[in-house]
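Trainee: If you scroll down you'll find the structure; I have some questions about it.
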Amino acid sequence: MAGMSQRPPSMYWCVGPEESAVCPERAMETLNGAGDTGGKPSTRGGDPAARSRRTEGIRAAYRRGDRGGARDLLEEACDQCASQLEKGQLLSIPAAYGDLEMVRYLLSKRLVELPTEPTDDNPAVVAAYFGHTAVVQELLESLPGPCSPQRLLNWMLALACQRGHLGVVKLLVLTHGADPESYAVRKNEFPVIVRLPLYAAIKSGNEDIAIFLLRHGAYFCSYILLDSPDPSKHLLRKYFIEASPLPSSYPGKTALRVKWSHLRLPWVDLDWLIDISCQITELDLSANCLATLPSVIPWGLINLRKLNLSDNHLGELPGVQSSDEIICSRLLEIDISSNKLSHLPPGFLHLSKLQKLTASKNCLEKLFEEENATNWIGLRKLQELDISDNKLTELPALFLHSFKSLNSLNVSRNNLKVFPDPWACPLKCCKASRNALECLPDKMAVFWKNHLKDVDFSENALKEVPLGLFQLDALMFLRLQGNQLAALPPQEKWTCRQLKTLDLSRNQLGKNEDGLKTKRIAFFTTRGRQRSGTEAASVLEFPAFLSESLEVLCLNDNHLDTVPPSVCLLKSLSELYLGNNPGLRELPPELGQLGNLWQLDTEDLTISNVPAEIQKEGPKAMLSYLRAQLRKAEKCKLMKMIIVGPPRQGKSTLLEILQTGRAPQVVHGEATIRTTKWELQRPAGSRAKVESVEFNVWDIGGPASMATVNQCFFTDKALYVVVWNLALGEEAVANLQFWLLNIEAKAPNAVVLVVGTHLDLIEAKFRVERIATLRAYVLALCRSPSGSRATGFPDITFKHLHEISCKSLEGQEGLRQLIFHVTCSMKDVGSTIGCQRLAGRLIPRSYLSLQEAVLAEQQRRSRDDDVQYLTDRQLEQLVEQTPDNDIKDYEDLQSAISFLIETGTLLHFPDTSHGLRNLYFLDPIWLSECLQRIFNIKGSRSVAKNGVIRAEDLRMLLVGTGFTQQTEEQYFQFLAKFEIALPVANDSYLLPHLLPSKPGLDTHGMRHPTANTIQRVFKMSFVPVGFWQRFIARMLISLAEMDLQLFENKKNTKSRNRKVTIYSFTGNQRNRCSTFRVKRNQTIYWQEGLLVTFDGGYLSVESSDVNWKKKKSGGMKIVCQSEVRDFSAMAFITDHVNSLIDQWFPALTATESDGTPLMEQYVPCPVCETAWAQHTDPSEKSEDVQYFDMEDCVLTAIERDFISCPRHPDLPVPLQELVPELFMTDFPARLFLENSKLEHSEDEGSVLGQGGSGTVIYRARYQGQPVAVKRFHIKKFKNFANVPADTMLRHLRATDAMKNFSEFRQEASMLHALQHPCIVALIGISIHPLCFALELAPLSSLNTVLSENARDSSFIPLGHMLTQKIAYQIASGLAYLHKKNIIFCDLKSDNILVWSLDVKEHINIKLSDYGISRQSFHEGALGVEGTPGYQAPEIRPRIVYDEKVDMFSYGMVLYELLSGQRPALGHHQLQIAKKLSKGIRPVLGQPEEVQFRRLQALMMECWDTKPEKRPLALSVVSQMKDPTFATFMYELCCGKQTAFFSSQGQEYTVVFWDGKEESRNYTVVNTEKGLMEVQRMCCPGMKVSCQLQVQRSLWTATEDQKIYIYTLKGMCPLNTPQQALDTPAVVTCFLAVPVIKKNSYLVLAGLADGLVAVFPVVRGTPKDSCSYLCSHTANRSKFSIADEDARQNPYPVKAMEVVNSGSEVWYSNGPGLLVIDCASLEICRRLEPYMAPSMVTSVVCSSEGRGEEVVWCLDDKANSLVMYHSTTYQLCARYFCGVPSPLRDMFPVRPLDTEPPAASHTANPKVPEGDSIADVSIMYSEELGTQILIHQESLTDYCSMSSYSSSPPRQAARSPSSLPSSPASSSSVPFSTDCEDSDMLHTPGAASDRSEHDLTPMDGETFSQHLQAVKILAVRDLIWVPRRGGDVIVIGLEKDSGAQRGRVIAVLKARELTPHGVLVDAAVVAKDTVVCTFENENTEWCLAVWRGWGAREFDIFYQSYEELGRLEACTRKRR
């Protein structure tokens, strides 16, 4: 402060209000009087008084507003100033008055320099003081470059903050880097708090500046909080708290998120938040300087969800005296990391909902203080715990074991010596690196087997690891580096099949026992290495299953001396680290097998068996070398040469000359193809490394008609020799075009030599010149004018041209040299051994052996006259039989096949997704002969009429070829692939070769040019091979469909007099859909053209050889004539042309290297054209007719509807007629939107999402209804109007516009054609603006909905019912599309829009976005790629695929529905595609975790790599109509057990007991989690007969007539029983009956001798007294049943049930039921549902529709279900359960008597109460099987159950009344007219049922046993009856016209359970889950878990697809 005392603070720092409004005058006075400036008086400028007068004059001028005068005075003053100091003082005057111009003048012209000391009169300081931002900017920019005057900047900043100049503050901080946290100080001064920018801003009340500073690096300090408490609080409350509405339980309140982080707050004042404490949901106080907190944080914040206290100085949190003070029970996340806590606050243990706790980087020595933690519940919901970077030495099990939901634990960087014992929780991630762990617990696999994925125990002191670590089934990442491991557990016991990364680096692997390195170590052996002595070899081996999953393996820094052999089998490895193993000197050749390995670390290794130069090239080269060694690769010099060219050009002669060196004597016949071998020796003087090259020569000839067939012999990596006749000159050059285009189309990038023959026919004297000319012509064909390669043609340069004379043999030697030289330079791209030259390439020995085997097979078949093709299975067998075969995987087999194709050994066409790809042709000659049959057909009417042949006639041509019915599909695919026969309908094919080259009659006579004609010309640089054939086939399909539409409309429409009606044609790949439809008069088509005439016009398409711009070209011309000027036919044709090019010939959409498009469209002006038609001289046409470029039309169409022609500007041409496809004139008028009724804005708030290709989807309203508008934006370029006509920019914009119009048209057409409830409907279209309106999805996309719902649950985030419905609706939409031959191609959750999440709604989703959908046109689809991860593996460039690609994507969408996650397999498209093709799929979880067994199985079926194995959408739809699909959750195998018991109440656990005495054990299964929580826990004792859990007690009865009572506490095992009771007989069943008194109940134990023991229990403890009820005594004394009556036999009590609201207990007594009155504990009534020898086995009480109780019972002999009304004891219904197909059975329910009968004390055995089941007869005969005859009023009176005769009687017995009264009545089952079909539909796969019963040889008795009901379960308001065969009958009670009836509403049967034996028991757990247990002959048990659906759920399920069916039908009718 010393510096301050010498001079008073400047006026700037007077922060009080009275001095703050300082004017420039006062400021200037102060500036002048502020003391000596330190400058000497100027010698020239006069005295200081004069200077003062000058400055005063300047100021006065500024004050008057006379800036001009002030500037003159300033300039004058400058002239008189000598020093910079004086000039600086002058500069401060205009700076003070904000005169920017004068400031610039002084700085630039007068070179005034700005001083950098922050004095009061510094111009920058003055400008900052007065807030002149522009002046400040100018002044600071005048400073020299490197200068950074920080003191000046800080002074100006503090000043501007105090004065309130936000603009200056922003400029200083953001542009010039002033530090908001620095004090403003001058030289030799100390900082003062008032000069801190934030302090100054707050003190002077400049709130906006204070906030700006706080957001840009300023912080609160204690002075600010003390001196300005209220402003500070105001700032914190106003700017650092965000609001959002609170949940509905707090109406009107807003939730507050307090974000006070990174403010360096020294404390938090209670006053800041006490009044809002109940609204705070998020409190972030991280990165402050807090050492204490107010007591309200966090314990008193009742709504707090998230708390972040990280990065402070907290030693503890506020204490609490009792748990009552902790009211923040809703807390979900706490972050308290980077503090100074020594233990976690005990209050945390009361936060029962806490999910995430981060406490890393503290000083924790204990987790919690045990002595302070009292009556805590524990963090049962905690999912993530991070306590890394602390000082913990142990983790107490006491606390950890309460973390029941923990899935992530991080205890890295502590001092743990022991890892805690595992406990029951779903732990997924465990990190414990950098501790002092010496051992690990061995029970990890018990609790975490199916959960733990990521484990890190690196950098510890582990000497061994337990086997359990490698038995974690879900384990993906295991890091054990930096330990002391010398061995791993034996690999044969590992089960970690999903392990991806294993890091074992920096261990002791390979060291022997003494710890010394030895030459031969005990740790590893390699194959073939023998060991001496008896030493047991301990080998590091990895299990075989890791080859599918392990990707990264680190073995570096160990003591290995060999690479473990099993490492070489890990074929998925991508990274392998072997460095720093000093003993490792060799790499095994087997490493070469690892095809995916890209990182091989051999750092510091001396590898002796790989040459050094190869090691330098890196891992790829090393692996290639090892692979070649391993596979005994040999150099191969065999290649394929294909000689082609027009007929009779001298091909065969040329070949003979090359082979023999002389001209042939015999002329060869016209064979289509000849094959021969030729070896070419190295010419003298060649430097090539190979001695010779061997060719498999295919000489392809034959008549010109066979030219299309010959393309099928063109393959990659072959040398093509195109032969032509020089003597024919230019004509022959033109003919070369066909061959060159063909070669490039079928074998892109092939090497082609063009050889001219007949050289001797050119005169010698003109020869050189003539040859040069002809060569130029050939090159002009293949190269563009700029010299670059022409698109569509092979890469031919002058080096590839040669001439030869076959007579004089001139040029033959040169040709040999050329062939040898070219061959030696050909590369083998994509080889398994690495890129190498083709000649002399290394080929695995096994490939060569396979080649020999294939050739031998081909010769054998030739001898036997057998078919010359192999199926894929036959080829695989051939591979397997080849000696020393090492071809193991699919990719290697493909490489071998490629080699066979490249060498001419095989022909194979892998570019279809299935079918043709499964055939391998051995002999091209044979194949050619087969195809020749087709070409031998003449266009006779008998077989092929108009070039179209019926499929059966085409099949007839197969007879005798060897193609069978099984391979006919492949044959047809082959014909279509090479355009030999193209499908034009389901049963007919077009044979293009039969079409005439010109129309058969004069078409010009039919065409009269009139004013009603428009034309379109397509100019193409080349016409691709197959273009016309495919175009005509598509046209024929479309025209046929058009006729069909007309025919249907005639039938359907009553009166429609329009000539052009709506025609929905979804054409081609791009699914364009023109509405053009006419009635054809004549259709004429030929090889390159088609003409259709109709009333009032015609349309024609033909090839045109137009020669515009004197450039080679072909193309097509379209003419459309219409008297009514409806030119929609033009749109119809152009749609087809564009789509065909898009899908099959995309090369045409490219440009030449000089930028000219390969294809251009022109539109001749119709006005000029009509005028020209009047002329007679055709030569004038080109000059007189204007050709509009399509680009001009498109660009004009964006702005207006007319285009002007330069030849008649006064007569504009309407674009709607010229380019009808752009204006959608072929669409019905009703589809065009009225723009006046469309309300939409394109601001950001209205954007719903981005479509493909830059389209944007907006929220809008049309006619008052919300809609989604998809807008196609055409790019705008700056100054586009000024762009010259012919520029690249114009072309780019036109291309973009064309693309937009094209995609708009395609998608709108597609949507218009589709009408289905699960597909988004088109509302209308608009051209200006270019958009269409769709239905608006209220809830956005499925992806968004899933991501919002997936946070809370691990699987099925939308719940099972909604998930089922959504999956069903997607499948239904797909089935509809596939029925329409449309392949969606881009199905994913983003393209599925959600309408409703209410399961009761009929429609929940709709499919959208058909941007890349394709129509398959009977030929499959080609091209388009969907979204990586969803896209099927077979979609690759140039591969033809079918609708099964959508089923693959559907599988991925199912994955999303089940997991809530996207199917992520990587970030790069190539990486994802590779993984998918290898069969790698996203990991979901075990079925018992996911709990939607059928949907998961369907998902896996859909994403099968082979398309033919995927289901059809239609079959998926029918599968999902079975309720089993939705209700079956999972099965769980439980091993050998002896008894099963379930829990009562809300618990999800079931218990198995096994063994007896010392080996007795129990297993606890949690059915909710699908998890065995306790596995075979030992609990010695006698065999358990019965068990009951009541509250916290478990009662178990054993076979030694004892009851043991155990107390249940947490996870504690059952050790010693709390109490033991004796009983007179073995207990067979228990029942707990609550009593009115609190905490007391009765336990009834039914005994084997018929007694019932009653134990009163108070507070969990049974009283000493126990009473017995004797059934025998009651029967005799009360019900007068004699002792000799069969009903008095000692029957065990099998079932007991509490009835009549707990006032009675009904229990079984043989065939009868006895009723106990709970009040008096006496038997008061007997009921007789059955007759002896039947025994009641199950009793259950449920409520019926009116809410009254009914009791159901079941017996073991008659197998019938009896229903009693509980209050009247009246028998109401009986149903026989032994019906094989009970679905939709009904039985009457007797109405109640008005008065209940008096209590019956007698029981007559002859006439039991109610309807007796006395008349049941069971008969068995050979013919009829088992028959059960029941004489009662049931609709299931007669059932024959023989293996095959069950159905007919069943159907006969069914009367119409057995069907539901209405299709959608409550809990009804939909039905079809055909009962049998309908049964098939609802019985879980009727076919599978049939197979289970009918196809197994089963005697009648076994069959009837399978139909025996096992138990009755009351599930919600339904009765479920499981039967021994494994199916479950579901029965509901329903009203029907006043009366009640029972009906079987479903039969559930899971075929998956068949192998598990018979159903033995069942139970309902937690009221909503049904568990059935199955036992097989080995006493192995399996649990089947079902969703316990009630009537409501079944109702929703059935209605969902009934309603969808109804809506589909309505849509069809509407159309």
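Any Cβ shown, glycine's included, is placed from N, Cα and C.
Don't look for the substitutions in this one, it keeps the originals.
Owing to the predicted nature of the structure, the values given are computational and were not obtained by experimental measurement.
Straight from Swiss-Prot, here's the annotation block:
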type     : residues                                                                                 : note
ACT_SITE : Asp1386                                                                                  : active site, proton acceptor
BINDING  : Leu1248, Gly1249, Gln1250, Gly1251, Gly1252, Ser1253, Gly1254, Thr1255, Val1256, Lys1270 : ATP binding site
DOMAIN   : 632-826                                                                                  : domain 'Roc'
DOMAIN   : 1242-1525                                                                                : domain 'Protein kinase'
MUTAGEN  : Lys651 to Ala                                                                            : Loss of GTP/GDP-binding
MUTAGEN  : Lys746 to Gly                                                                            : No effect on GTP-binding. Increases phosphorylation of RAB7A
MUTAGEN  : Tyr971 to Phe                                                                            : Increases RAB7A phosphorylation, likely by blocking EGF-mediated inactivation
MUTAGEN  : Phe1022 to Cys                                                                           : No effect on GTP-binding but loss of subsequent stimulation of kinase activity
MUTAGEN  : Arg1034 to Ala                                                                           : Abolishes phosphorylation of RAB7A
MUTAGEN  : Thr1061 to Ala                                                                           : Slightly increases phosphorylation of RAB7A
MUTAGEN  : Ser1064 to Ala                                                                           : Inhibits phosphorylation activity and blocks activation by phorbol ester; when associated with A-1074 and A-1075
MUTAGEN  : Ser1064 to Glu                                                                           : Phosphomimetic mutant which increases phosphorylation of RAB7A by 2-6 fold; when associated with E-1074 and E-1075
MUTAGEN  : Thr1075 to Ala                                                                           : Inhibits phosphorylation activity and blocks activation by phorbol ester. Inhibits phosphorylation activity and blocks activation by phorbol ester; when associated with A-1064 and A-1074
MUTAGEN  : Trp1144 to Ala                                                                           : Abolishes phosphorylation of RAB7A
MUTAGEN  : Lys1270 to Trp                                                                           : Loss of autophosphorylation
MUTAGEN  : Met1298 to Lys                                                                           : Enhances phosphorylation of RAB7A
MUTAGEN  : Ile1412 to Thr                                                                           : No effect on GTP-binding but reduction in subsequent stimulation of kinase activity
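Each of the listed features needs to be described in terms of its position in the shown structure.
Mentor: Other Cβ atoms within 10 Å of the Cβ of Asp1386 (active site, proton acceptor), summed over all protein chains shown, number 22.
Counting only same-chain residues six or more apart in sequence, the Cβ atoms lying under 8 angstroms from the Cβ of Val1256 (ATP binding site) belong to Glu1242, Val1247, Gly1249, Gln1250, Lys1270, Arg1271, His1273.
Lys651 (mutagenesis position) counts 24 other C-beta atoms within 10 Å of its own C-beta, drawing on all protein chains shown.
Lys746 (mutagenesis position) carries a helical DSSP state (H, G or I). Counting only same-chain residues at least 6 apart in sequence, those with a Cβ under 8 Å from the Cβ of Lys746 (mutagenesis position) are Gln711, Phe714, Thr715.
Reduced to three states, the DSSP call for Tyr971 (mutagenesis position) is helix.
Annotation for Phe1022 (mutagenesis position): spatial neighbours Gln737, Leu741, Ala790, Thr791, Gly792, Phe793, Gly1114, Leu1158, criterion Cβ-Cβ under 8 Å with sequence separation of six or more.
The secondary structure of Arg1034 (mutagenesis position), as reduced to three states from DSSP, is helical.
Classification of Trp1144 (mutagenesis position) by DSSP places it within a helix.
Residue density at Lys1270 (mutagenesis position): 26 other Cβ atoms are found within 10 A of its Cβ, drawing on all protein chains shown.
Within 10 Å of the C-beta atom of Met1298 (mutagenesis position) sit 19 other C-beta atoms, taking all shown protein chains into account.
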Trainee: Through the lens of DSSP with three states only, how would you label Asp1386 (active site, proton acceptor)?
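Mentor: It is coil.
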Trainee: How many neighbouring Cβ atoms, not counting its own, are there within 10 Å of the Cβ of Gln1250 (ATP binding site)?
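Mentor: That number is 11.
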Trainee: Summarise the model confidence on the domain 'Roc' (632-826) as a single mean pLDDT, whole number.
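Mentor: That stretch averages a pLDDT of 86.
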Trainee: Taking 10 A as the limit, how many CB atoms besides its own sit near the CB of Arg1034 (mutagenesis position)?
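Mentor: Arg1034 (mutagenesis position): 24 neighbouring Cβ atoms within 10 Å.
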Trainee: Given the recorded positions Lys651, Arg1034, Leu1248, Gly1254, Met1298, state which is nearest to Tyr971 (mutagenesis position) when distance is taken between Cα atoms.
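Mentor: Result: the closest of the recorded positions to Tyr971 (mutagenesis position) is Arg1034.
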Trainee: Long-range neighbours only, meaning 6 or more apart in sequence with Cβ under 8 Å: which ones does Gly1254 (ATP binding site) have?
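Mentor: Sequence-distant Cβ neighbours: His1273.
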Trainee: By a simple count, how many Cβ atoms lie within 10 Å of the Cβ of Leu1248 (ATP binding site), its own Cβ left out?
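Mentor: Other Cβ atoms within 10 Å of Leu1248 (ATP binding site): 18.
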Trainee: Reported as an integer number of Å, what is the Cα distance between Trp1144 (mutagenesis position) and Arg1034 (mutagenesis position)?
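Mentor: Here the two Cα atoms are 12 Å apart.
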Trainee: Given the recorded positions Lys651, Leu1248, Met1298, find the one whose Cα is closest in space to the Cα of Asp1386 (active site, proton acceptor).
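Mentor: So, spelling it out, the nearest of the recorded positions is Leu1248.
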Trainee: Determine the Cβ neighbour count for Tyr971 (mutagenesis position): the number of other Cβ atoms within 10 Å of its Cβ.
Mentor: 22
Trainee: Which of the mutagenesis positions Lys651, Arg1034, Met1298 has its Cα nearest to the Cα of Leu1248 (ATP binding site)?
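Mentor: Comparing Cα positions, the closest of these mutagenesis positions turns out to be Met1298.
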Trainee: According to DSSP, does Phe1022 (mutagenesis position) fall in a helix, a strand, or coil?
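Mentor: The three-state answer is coil.
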Trainee: What is the separation, in Å, between the Cα atoms of Arg1034 (mutagenesis position) and Lys651 (mutagenesis position)?
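Mentor: Rounded to a whole number, the Cα-Cα distance is 36 Å.
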Trainee: Taking the Cα atoms as reference points, how far is Met1298 (mutagenesis position) from Lys651 (mutagenesis position) in Å?
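Mentor: The separation of the Cα atoms works out to 46 Å.
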